[in-house]
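**Q** Below, the features straight out of Swiss-Prot:
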type	residues	note
DOMAIN	7-126	domain 'Arf-GAP'
MUTAGEN	CYS21 to Ala	Loss of GTPase-activating activity
MUTAGEN	CYS24 to Ala	Loss of GTPase-activating activity
DOMAIN	129-230	domain 'PH 1'
MUTAGEN	ARG149 to Cys	40-45% reduction in PtdInsP2 3-kinase dependent membrane localization. Almost complete loss of PtdInsP2 3-kinase dependent membrane localization; when associated with C-273
DOMAIN	252-356	domain 'PH 2'
MUTAGEN	ARG273 to Cys	70% reduction in PtdInsP2 3-kinase dependent membrane localization. Almost complete loss of PtdInsP2 3-kinase dependent membrane localization; when associated with C-149
Amino acid sequence: MAKERRRAVLELLQRPGNARCADCGAPDPDWASYTLGVFICLSCSGIHRNIPQVSKVKSVRLDAWEEAQVEFMASHGNDAARARFESKVPSFYYRPTPSDCQLLREQWIRAKYERQEFIYPEKQEPYSAGYREGFLWKRGRDNGQFLSRKFVLTEREGALKYFNRNDAKEPKAVMKIEHLNATFQPAKIGHPHGLQVTYLKDNSTRNIFIYHEDGKEIVDWFNALRAARFHYLQVAFPGAGDADLVPKLSRNYLKEGYMEKTGPKQTEGFRKRWFTMDDRRLMYFKDPLDAFARGEVFIGSKESGYTVLHGFPPSTQGHHWPHGITIVTPDRKFLFACETESDQREWVAAFQKAVDRPMLPQEYAVEAHFKHKP
C-alpha cells in the first residue's frame, strides 16, 4: 500500500503545472507541501519548513504518504494553488527564479502563503502606495561603515532620496527613478539582506549599498522601487504592454568578478580590477564595494563595429593571468586577462550576448554620451 501511495504521488508530477517548483519554477520538484497541495524543489522546501503553521512538507520519493494526503495533493496541485495564492500579484512584483538569493525566495513564499498578500490587495500597501520612507543601513562611501540613514521614495517626484541627518532639510542624494536599478548582492555586501542600488550621476554610475535587518522590509523596498519604475515607464512608453515593461524594472548583472586590465597604450602593466557587466556597461572598480567605477566601457552591437575575441594581440606583455580577452570597439581595443579558462568562457559569453543583440534607439544615445575612460 505504501508503495502504491508513493507511486500515486509520483504520477501527480506528470500533471500540467506540477513538473516545476510552484514557487521558483525549478524543474523536477522532489518535495511537496501536503497542507498547501503544491510540489516544490529542495531549496524552497527548506523555506516551507520555517512556516510550519502554514506548510508541512514531505519528500515525494522517500517519505511515507497517507491516503488522505495523496487525495489532497490530487485535488489541489500547483495550478490550483497559483490560481488562489497568486490571483492578485501586481505586475511589478518580483517573482524569484531558481538562481535568486534565499531572501527573495523566502519573502515570496511568506507573502504568498503566510501573509496572503496576493489574495488581499490591501496588504500590498507597503510597496504599492507610491510613497515610502524609513531607515536603512547604508555603507559609507569612504570609510566602509554602515550607518542608519533615512530614505524616502516618492513616485510623485520620480526619485529615491536619502538624508545624512534625521533633521536635514536637504537630501544628501537624489536618485532619479528613470536611471535607477536595484539588485540583491548578499555575498558582495556581506549581509543576507544586502541590496545594491545604482543610479546615474553626471552620466557615470554611482553605487550605494544598503540593507535592513528585517527581510520583509528590504524586499518591500525592492518592490516599491520596481513599482516606481513601472509607473514611470508606463508614462514614458504609453503604448507598451506590461510584458514589455516588466523586464526593464530591475536588472541582475550579466557577470561580475576579477580580471586584469591594461591602459589604452597597452604598454602599461596589467592591474587586477573588479568588473561588473550591467546590460551594455562594463564597469571596473578597484574594490567591489567602491561607490564609483574607475572606468566604464560601452559594449555595442556587431553592426556598430564591436567584436569580442579570445586571447591577446601578438606581443602583449605584462599580464599575470594567462587567459586573454580582446574587445574591439570603434575607438580602440580593450585587453583583459582572466585567471581561469572557465572565467574567460563566462566573460566572453556575457560580452557576446551584448554584441549579438541589435542596439535600441536609446542605446545609440547612451553610446554617443558615453565617456570612454582610460
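In case you wondered, yes, glycine gets a Cβ from its N, Cα and C as well.
What you see is the original sequence, not a version with the noted changes.
I'm curious about the neighbourhood of these features; can you describe it?
**A** In the domain 'Arf-GAP' (7-126), helix, strand and coil residues by DSSP number 50 helix, 11 strand, 59 coil.
The number of other CB atoms found within 10 A of the CB of CYS21 (mutagenesis position), across every protein chain shown, is 24.
Contacts of ARG149 (mutagenesis position) defined by a Cβ separation under 8 A and a same-chain sequence distance of 6+ are given as PHE135, LEU136, TRP137, LYS138, TYR162, PHE163, ASN164, LYS172, in order along the sequence.
Within the same chain, the residues at least 6 positions away from ARG273 (mutagenesis position) whose Cβ sits under 8 Å from its Cβ are TYR258, MET259, GLU260, LYS261, TYR284, PHE285, LYS286, ARG294, listed in sequence order.
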**Q** To see if you understand the setup: which same-chain residues, six or more apart in sequence, place their Cβ under 8 Å from that of CYS24 (mutagenesis position)?
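**A** Result: CYS41, SER43, CYS44, PRO96, THR97, PRO98, ASP100, ARG105, TRP108.
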**Q** Within the domain 'PH 1' (129-230), how many residues are helix, strand or coil going by DSSP?
**A** 23 helix, 46 strand, 33 coil
